[in-house]
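Visitor: What Swiss-Prot shows for this protein is this:
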type    : residues                     : note
BINDING : Ser47, Ile48, Tyr132, Tyr136 : heme binding site
DOMAIN  : 29-150                       : domain 'NEAT'
MUTAGEN : Asn189 to Ala                : Not linked to Gly-5 via transpeptidation
MUTAGEN : Pro190 to Ala                : Not linked to Gly-5 via transpeptidation
MUTAGEN : Gln191 to Ala                : About 60% linkage to Gly-5 via transpeptidation
MUTAGEN : Thr192 to Ala, Ser or Val    : Not linked to Gly-5 via transpeptidation
MUTAGEN : Asn193 to Ala                : About 40% linkage to Gly-5 via transpeptidation
Amino acid sequence: MKNILKVFNTTILALIIIIATFSNSANAADSGTLNYEVYKYNTNDTSIANDYFNKPAKYIKKNGKLYVQITVNHSHWITGMSIEGHKENIISKNTAKDERTSEFEVSKLNGKIDGKIDVYIDEKVNGKPFKYDHHYNITYKFNGPTDVAGANAPGKDDKNSASGSDKGSDGTTTGQSESNSSNKDKVENPQTNAGTPAYIYAIPVASLALLIAITLFVRKKSKGNVE
């Protein structure tokens, strides 16, 4: 009887370790970092805004949806951001470094994704007065994994991007649109491959079945010993 209980306890411990290991593996596969660049809208040319985005970004999959967490420097210059029509969800700020980290829902982690950015500057830059107020489209080029996908759909952004140039306080041009884009953003189709492997869900079921079988076996042996 003692040997049976020892085997039973060992089996239970092994099952717990196996389930914990595979759960951690599943979570690890659905989060990580990705490198990216910021392009002028609908081009392969690096945007002047690229330097204000810290790399790499972080990605995470929650409830079947994909999210990226992006950190910007010169945070007080960047008054608003959106990706695929999804407005930023600010998750942390560092006032001392003038940085903030924002989370966006996205349709994929690899390839081009369109976004919008609002910039307002009214201060001295390089010792000279500078005023800039502009809203324009940009394109993110994500270099993340292709095997992590979500059921995300592009959101709706009711803000139309501005075009043309802005005027400074002295009447001179201080900024220009990244691109003469149309009012409608182009969004590539989301990935359709599966996210979490099926075996991740099968392991707990198989473990439970094995546990039930062992329990019935121990009970049967116990009754036999009593009789």
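Cβ atoms here come from the backbone N, Cα and C positions, even for glycine.
Show me how these features fit into the structure around them.
Guide: A sphere of 10 angstroms centred on the C-beta of Ser47 (heme binding site) encloses 22 other C-beta atoms.
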Visitor: Using a 10 Å radius around each Cβ and counting other Cβ atoms from all shown chains, which of the binding-site residues Tyr132, Tyr136 yields the largest count?
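Guide: The largest 10 Å Cβ neighbour count belongs to Tyr136.
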Visitor: Under DSSP, the domain 'NEAT' (29-150) has how many residues in helix, strand and coil?
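Guide: Going by DSSP assignments, the domain 'NEAT' (29-150) contains 6 helix, 79 strand, 37 coil.
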Visitor: Using only the Cα atoms of Ser47, Ile48, Tyr132, Tyr136, which the record gives as binding heme, return the largest interatomic distance in Å, rounded to a whole number.
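Guide: In whole numbers, the farthest two Cα atoms are 16 Å apart.
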Visitor: Looking at the domain 'NEAT' (29-150) alone, can you tell me the average pLDDT?
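Guide: The average pLDDT of the model in the domain 'NEAT' (29-150) works out to 96.
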